[in-house]
Structure formats: C-alpha cells, structure tokens
Amino acid sequence: MQPSGWAAAREAAGRDMLAADLRCSLFASALQSYKRDSVLRPFPASYARGDCKDFEALLADASKLPNLKELLQSSGDNHKRAWDLVSWILSSKVLTIHSAGKAEFEKIQKLTGAPHTPVPAPDFLFEIEYFDPANAKFYETKGERDLIYAFHGSRLENFHSIIHNGLHCHLNKTSLFGEGTYLTSDLSLALIYSPHGHGWQHSLLGPILSCVAVCEVIDHPDVKCQTKKKDSKEIDRRRARIKHSEGGDIPPKYFVVTNNQLLRVKYLLVYSQKPPKRASSQLSWFSSHWFTVMISLYLLLLLIVSVINSSAFQHFWNRAKR
C-alpha cells in the first residue's frame with residue numbers, strides 16, 4: 001500500500017502538471033545554489049541528521065528524479081525515494097499553485113498599470129491560492145484599504161523560499177532608499193533583477209528559467225512610494241521617504257514595503273530561456289567538416305587539371321572540335 005502522501009502528490013501532479021513541475025524546478029534551483037543552506041528553506045526533514053543537513057544525499061536523490069510524466073506512469077515501488085521527495089515538494093498547508101492562461105497576464109497588466117514600454121509576455125503564468133488562516137489574516141490586515149499590485153524581481157534560487165516563507169523586508173539587499181522589500185509597477189525593471197538561472201534538468205518548463213513575482217500589497221502608510229495626499233495634487237512626503245534613506249525620496253514606479261504583513265505573492269511569471277536557433281542541417285554539417293570539404297575540393301580541382309592536361313584528353317578534345 002502506498003503512503004497517503006504519494007496519492008496526494010499523484011493527484012496534484014496529474015491535475016496540474018505544470019504547477020507541480022514549477023515547484024520541482026524552484027526546489028532544484030535552491031538545492032543547486034551555493035547559498036543552498038539559506039535559500040533551501042523549508043528543507044526536507046528526512047534529510048536532516050540532527051542539526052546537520054545532508055545535502056549530498058538530497059542532491060543524489062534529486063539528480064535521479066525522472067520527469068513528472070514518466071514518474072506518473074511508473075509504479076510507486078520502482079521510484080519510492082523519488083515519490084517521497086516529490087510528495088514533500090508538493091505538500092503545503094498554507095498554499096497551492098495553479099497554472100493560469102494568457103488572459104490572466106492581460107489582467108495583471110491592468111492591475112499594475114499599462115506598461116510604458118513593450119514587455120515580454122511570460123511563457124508560463126501561475127496563480128497562488130492561500131488557505132486559511134493565512135488568507136483570512138491577510139484580509140483582516142487589509143480591512144478597508146485598497147490593494148496595490150506590483151512586480152518583484154529576484155534570482156530563481158530564491159523563489160522556493162519566497163513562495164513558502166514570503167518576502168521579508170530585513171532580508172532585502174537593496175537598501176539605497178532604506179530597508180524594505182522593493183517592488184515596481186514596471187515589469188521591465190523587475191526583469192533586470194530576475195536573471196535566468198538553472199532549474200530542474202527534466203522540467204517541462206525548460207531547464208533554464210527566470211521568475212518574477214506579482215505581489216498584492218496593502219495600501220498602508222508603511223508602504224513607501226510616490227503618492228499624492230488624499231484630495232490633493234501634492235505628494236505625500238511622509239510616504240515618499242524612509243527614515244535613514246541614502247537616496248532620498250522613493251523614485252516613481254517603485255514601492256518599498258517596510259512591514260512583512262502588508263504583502264504576499266499572488267502570481268508568478270515564468271520565462272523559459274529559448275535554445276539558440278539552429279542553422280540548417282547542411283550548414284551545421286559543413287561547419288563541423290569544413291576542413292575535410294576544402295581538402296576534398298582541392299583534390300578534385302587537382303584531378304580536373306590533371307585530366308585536362310593529359311594527352312588523351314587533348315587528343316579527344318581536338319577530335320571533338322573538328
């Protein structure tokens with residue numbers, strides 16, 4: 001009899017394989033990072049030996065994971081350790097992730113404000129749904145306040161922790177305008193902070209990905225930005241600058257959130273690095289064998305010259321001209 005966790009993982013992967021694949025990819029990226037001790041959080045307890053994390057054993061098992069299509073078609077007994085690991089990756093009491101359609105990206109663009117410059121549409125889009133009590137707590141904090149939607153760019157290796165633990169202001173490394181989580185209404189700016197990184201080699205999304213978070217932010221005074229005072233055209237200076245800011249006022253299009261309870265990730269935009277366009281098979285073969293081809297042509301030319309200069313050819317040619 002298979003463990004109940006396997007059945008739940010099978011059901012989740014079968015229902016939305018791309019979403020399950022994404023979680024495996026984010027896990028793999030964190031595991032491969034040189035900062036794995038800090039970015040791979042949560043960490044599977046079955047690979048913890050007291051206070052030590054057995055990364056070598058985890059890396060060995062993760063490297064043997066087949067792609068999800070193959071795993072779903074196999075019997076659990078043949079991939080016991082794989083199913084144990086995938087079950088852990090897909091389990092969460094706080095949230096679930098769904099793949100979303102292209103229409104959702106148009107909605108996101110409207111929520112964040114129409115882009116001033118052309119922005120690339122994501123190859124894949126995912127929506128995060130939160131369970132209670134986390135969801136109820138967020139809306140309790142929100143109260144009657146509006147929601148702001150903005151983008152957050154980060155390295156791929158950070159997203160395993162981001163989706164499970166949220167964005168934490170004190171962990172932010174960009175502090176020119178003060179301590180906090182930096183977001184922007186401009187997707188092209190967020191993409192600068194989201195370089196492509198190595199994910200999961202067997203991913204259906206692709207082995208090299210870039211990820212941008214779309215966050216819901218409660219419109220609270222602790223969210224610093226360029227905003228006007230209520231019923232006025234004047235900028236609200238209390239919200240335009242953070243105490244001890246080295247760079248002065250928050251620039252337009254940026255938001256700096258100084259309270260962890262005021263934001264959460266709602267969508268993930270995923271960009272897959274396209275393989276370089278291959279030349280035609282003929283050109284590809286020629287580029288690999290150009291030296292042999294040139295020598296062959298040279299020898300053929302010598303043969304032609306030799307034949308032309310031969311007495312037999314000259315005799316035949318002279319007779320043909322008569």
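Just so it is clear, glycine is given a Cβ too, placed from its N, Cα and C backbone atoms.
None of the noted substitutions appears here; every position holds its original residue.
Note that this is a predicted model, so its numbers are computed, not measured.
Listed in Swiss-Prot:
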type    : residues               : note
BINDING : HIS152, TYR182, TYR254 : NAD(+) binding site
DOMAIN  : 5-91                   : domain 'PARP alpha-helical'
DOMAIN  : 94-279                 : domain 'PARP catalytic'
MUTAGEN : HIS152 to Gln          : ADP-ribosyltransferase activity is only 6% of wild-type; when associated with A-182
MUTAGEN : HIS152 to Ala          : Loss of ADP-ribosyltransferase activity; when associated with A-254
MUTAGEN : TYR182 to Ala          : ADP-ribosyltransferase activity is only 6% of wild-type; when associated with Q-152
MUTAGEN : TYR254 to Ala          : Loss of ADP-ribosyltransferase activity; when associated with H-152
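For the NAD(+) site listed in the record, the two most distant Cα atoms among HIS152, TYR182, TYR254 lie 10 Å apart. Every protein chain shown contributes to the tally, and the Cβ of TYR254 (mutagenesis position) ends up with 18 other Cβ atoms within 10 Å. Annotated pair TYR254 (mutagenesis position) and TYR182 (mutagenesis position), C-alpha to C-alpha distance, rounded: 7 Å. If you take every residue in the domain 'PARP alpha-helical' (5-91) and average the pLDDT, you get 90. Reported as a whole number, the C-alpha separation between TYR182 (mutagenesis position) and HIS152 (mutagenesis position) equals 7 Å. In terms of DSSP secondary structure, the domain 'PARP alpha-helical' (5-91) contains 64 helix, 4 strand, 19 coil. Secondary structure from DSSP puts HIS152 (mutagenesis position) in a beta strand.
Long-range C-beta contacts of HIS152 (mutagenesis position), restricted to its own chain and to partners at least six residues apart, with a cutoff below 8 Å, comprise LEU167, THR181, TYR182, LEU183, THR184, ALA190, TYR193, VAL212, ALA213, VAL214, CYS215, VAL265.
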